[in-house]
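If you check Swiss-Prot, you get these features:
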BINDING   C247, C310, C311  Zn(2+) binding site
DOMAIN    2-325  domain 'Hcy-binding'
DOMAIN    356-617  domain 'Pterin-binding'
DOMAIN    650-744  domain 'B12-binding N-terminal'
MUTAGEN   C310 to A or S  Loss of zinc binding. Loss of catalytic activity
MUTAGEN   C311 to A or S  Loss of zinc binding. Loss of catalytic activity
MUTAGEN   D757 to E  Decreases activity by about 70%
MUTAGEN   D757 to N  Decreases activity by about 45%
MUTAGEN   H759 to G  Loss of catalytic activity
MUTAGEN   S810 to A  Decreases activity by about 40%
Amino acid sequence: MSSKVEQLRAQLNERILVLDGGMGTMIQSYRLNEADFRGERFADWPCDLKGNNDLLVLSKPEVIAAIHNAYFEAGADIIETNTFNSTTIAMADYQMESLSAEINFAAAKLARACADEWTARTPEKPRYVAGVLGPTNRTASISPDVNDPAFRNITFDGLVAAYRESTKALVEGGADLILIETVFDTLNAKAAVFAVKTEFEALGVELPIMISGTITDASGRTLSGQTTEAFYNSLRHAEALTFGLNCALGPDELRQYVQELSRIAECYVTAHPNAGLPNAFGEYDLDADTMAKQIREWAQAGFLNIVGGCCGTTPQHIAAMSRAVEGLAPRKLPEIPVACRLSGLEPLNIGEDSLFVNVGERTNVTGSAKFKRLIKEEKYSEALDVARQQVENGAQIIDINMDEGMLDAEAAMVRFLNLIAGEPDIARVPIMIDSSKWDVIEKGLKCIQGKGIVNSISMKEGVDAFIHHAKLLRRYGAAVVVMAFDEQGQADTRARKIEICRRAYKILTEEVGFPPEDIIFDPNIFAVATGIEEHNNYAQDFIGACEDIKRELPHALISGGVSNVSFSFRGNDPVREAIHAVFLYYAIRNGMDMGIVNAGQLAIYDDLPAELRDAVEDVILNRRDDGTERLLELAEKYRGSKTDDTANAQQAEWRSWEVNKRLEYSLVKGITEFIEQDTEEARQQATRPIEVIEGPLMDGMNVVGDLFGEGKMFLPQVVKSARVMKQAVAYLEPFIEASKEQGKTNGKMVIATVKGDVHDIGKNIVGVVLQCNNYEIVDLGVMVPAEKILRTAKEVNADLIGLSGLITPSLDEMVNVAKEMERQGFTIPLLIGGATTSKAHTAVKIEQNYSGPTVYVQNASRTVGVVAALLSDTQRDDFVARTRKEYETVRIQHGRKKPRTPPVTLEAARDNDFAFDWQAYTPPVAHRLGVQEVEASIETLRNYIDWTPFFMTWSLAGKYPRILEDEVVGVEAQRLFKDANDMLDKLSAEKTLNPRGVVGLFPANRVGDDIEIYRDETRTHVINVSHHLRQQTEKTGFANYCLADFVAPKLSGKADYIGAFAVTGGLEEDALADAFEAQHDDYNKIMVKALADRLAEAFAEYLHERVRKVYWGYAPNENLSNEELIRENYQGIRPAPGYPACPEHTEKATIWELLEVEKHTGMKLTESFAMWPGASVSGWYFSHPDSKYYAVAQIQRDQVEDYARRKGMSVTEVERWLAPNLGYDAD
């Protein structure tokens, strides 16, 4: 270890060190242009170079040096080289692969010079350089082609070559450490570790390695799907100096994952979060002092050894952090229990206290005839089902073997492992790569991002080959199965087994440096009851060897192929299962940790028939000389039988319960099949029909409510429960009506979507959740005027009123309802909810207009608690007082709140518009001008569906497809996803929901902040004008955008175009939902609305693709996956009126006039410019390659007056439509 490394370790033990902040953020502040990036050397480079930040170490080194020095001056101990994208792979985007080594070397040398200068100034505070290896722009474990999940656009070897070249240059340029950062695909990082270790060996150096991963969203997983602990387990073999997290999230969101890492990591922990989450402009708003306060709390909690900043952070942030952690003790390295720490997408830790681990054996061509056939016939989809079944049946690891004479084992292994990577329900468990061919093993290791197991290596080919393979496995980061096999052959006796294992253990731990907990011995399981006397003690020898290994070889694990022991009884599954059960019973007691088994065919030792168990024990323990003969005689009795014939009986057992328990079970499980039958039975037993509702049905719903409140049931399950409840109540209603009885409820609530708004999915869900908790709901539907809401509330004597809305004009209508409630003397609570609502708006705009309780409810899951408190005699006063005090604080803070960035005049904003050389650009000519009706089938659109918002509708948080394997909601998400696809199948087959739309392309040019739209190419007749708003806050280093900027100015003489569209998931949406409601089926009512919404968004995506490739035709060769479409990785944008880039809703009327939308599609606009049906999307098309989404945000009075003049509206009217965007008080 060098003196510098020793010095660094000493510093880490004494204090929290500080890393630098965002490099890209600082480069942007210089507002460099294309010429700056090129410099003299690259003036004639054949492609654009602006944005190639890493190139600046050659073309503008003074800028990068200034940024390094600014961070050192701010207090940074470590700076990162400007090489995030300097691999040959990433540099290919700029045709600069050949410059990779030069850029890395120059970057390290430049950072080294800055660090040495600052160390010379303050020798007591040495400065260090971390040579950065970025993630590249490729993913080794994710297919870029949605139609071919086995395809990869980069290989492990390709990554290793690129990372080796960069590492060599960074080391030679003077880096003190190598930082592998922003890891979103762990397989890329494993390749980086392999490359760094290999290059260190070639150079004869050993620098500390830092690793930092990226948790991409609230799911708590990397982009490639791993949890924090799985990610750590996968890279633990790097023996990194530090392990940490950076990017994607701000301190609030990242905290829990840093906390988890600090608990599990044996090394030092780093964190460099973003300055919060990006705002609508893609900028970061978290100021330095606020961020530093959060970081100080982390440090005080003992999470940190090194801290810095990522996107959006500046020297001001780093200076504040440096002050915040000064004097605080660094995190102490924890003592972590020794365990074999494996991973798939999720961790699997096998320690001393772990239960037996099942390794699924059926994905093995040598052991499963079915699997072999599927692989040979290339039926990989069915082969995946075999793997999935093993996991579903309890396999915690799956063993994969492709060794078959007529197979290309390498190709089959690679393809199957790549396919598994795209199946989260399989990939969540670790992989055991099983082969007798080293080349196959290596190919497999290059495909798995988790920490897997290699099965196997041995000393049969000599010690040199054994050591060579073991060293490579260590570098790949795999645990290893070591066979009890040496130059003399397989160990068959207990003495030979421990002799070979002892020798292998010594070589691995002392010569190779292999962690003992990653060594898994297979002392050879051989078949018993073969009729050969020498074989009689095979099982007992294995069991005894387990005891020897555990006693003599600390932390080593034991495994074996369990099916081998029963091979003599192949064809007699019940006897084989009994042999396995008895064998495992004794082997596990003696230390066996895991076994390769058929996870779906494991019998339970205590459940075996006594005579069979005793006979098997005689054989396994070799207790009788005639044990084999006796078992053979008995075996025929059990051939073809099943030891667990009770499965079907258990499944139907609940039908034998007493009726009240059956009703509860049906409610909790959402089973409608028997509900009328059981409800009638309960009615026959009750004195009055109402007692069935107030008794067993409400008891069951109380269980549902409790489970939902405790997080043990999820919204889709609750809605299914409500469906059962409604059908039971509907059955009882005629009997109740005949007896003139009314049930007792917890309260009555009128709910409605306000006038002008047609969106009701969220409202419907709230209604269902409250009904499940015995509240009576009077649902008035959508577009309900204030007068009707209040009249109904009086008529039904409501206890509460709930208002919902999605579009921004609904906010004003909610204020109007509150004013009317006050005027009419209401005192009952008013609840506010919906996508555009907020606590701030409720406090500032609504509550002050109504003296009764006014409460903002964020989501359905919180509604029950709020309603219960408001109607409680004991809780109400306190809850209302606390809420009013909270809202008063919100109003005070709102009044004091200053804009994050100061406003500028409209004139100044226009002077800072999007600067573009229109003379050097020719806009693409639209191929098909005019208006066209468009239809698309559900089967076409389902390929374009973004499912993540669908799950959000049902309050299931997580990103698709990873949500399907989520530890908490995964099972329910899978059920919901199946139900959704079943309904799509039905809607498609029956054609009961028919998406339709209209699109138009028109000649157009910009005039100021407006876009003139022309009748034809003569451009002499203006048929309409699209009016737009400009960003009006100070934008240092950025333009003040307006959508009109992306269309060629009229004065430029360039012919440009604009597109418009309107699509709906189907006019039949409401009728279908009403039909389900009539059947008391809230679940399918909400489902059809949610799917119609998804189909509308999918239609918009599909139509935009058609416009780019065909109608406008500026991207005819575009070939994007659905994920890439969702991420909008294409040229052009389709902003929608009412959304951040064009927030004013009345502009939809321009689209309706241009396209004659109602005539072509039947879609309508309400008085508030909401679209009907609710599942509808409309917007504009822009083709400009630099067009982008942004948020207009707050505008000032001068722009409002200008906009009113341009639109021919009064200022007051414009202020009403743009109320959320006003940067001044309009009252």
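The backbone N, Cα and C atoms fix where each Cβ goes, and this holds for glycine too.
At each noted site, the model still has the original residue.
Note that this is a predicted model, so its numbers are computed, not measured.
Those residues of the chain, other than C247, C310, C311, with a C-beta within 8 angstroms of the mean position of the Zn(2+) site C-beta atoms are G22, T182, T214, N246, A248, H272, P273, N274, G309, G312, T313. Cβ neighbour density within 10 Å is lowest for C247 among the recorded positions C247, C310, C311. On its own chain, D757 (mutagenesis position) has V782, M783, S804, G805, L806, I807, P809, S810, E813, T1166, S1168, A1170 as residues at least 6 apart in sequence with a Cβ closer than 8 Å to its own Cβ. Around S810 (mutagenesis position), taking its Cβ as the centre, 24 other Cβ atoms fall within 10 Å, counting all chains. Counting residue by residue with DSSP, the domain 'B12-binding N-terminal' (650-744) contains 73 helix, 0 strand, 22 coil. When the alpha carbons of C247 (Zn(2+) binding site) and C310 (mutagenesis position) are compared, the span between them is 6 angstrom. Across the structure, C310 (mutagenesis position) and H759 (mutagenesis position) are spaced 39 Å apart at their Cα atoms. Long-range C-beta contacts of H759 (mutagenesis position), restricted to its own chain and to partners at least six residues apart, with a cutoff below 8 Å, comprise T753, V782, S804, G805, L806, I807, G834, A835, A1170, G1174.
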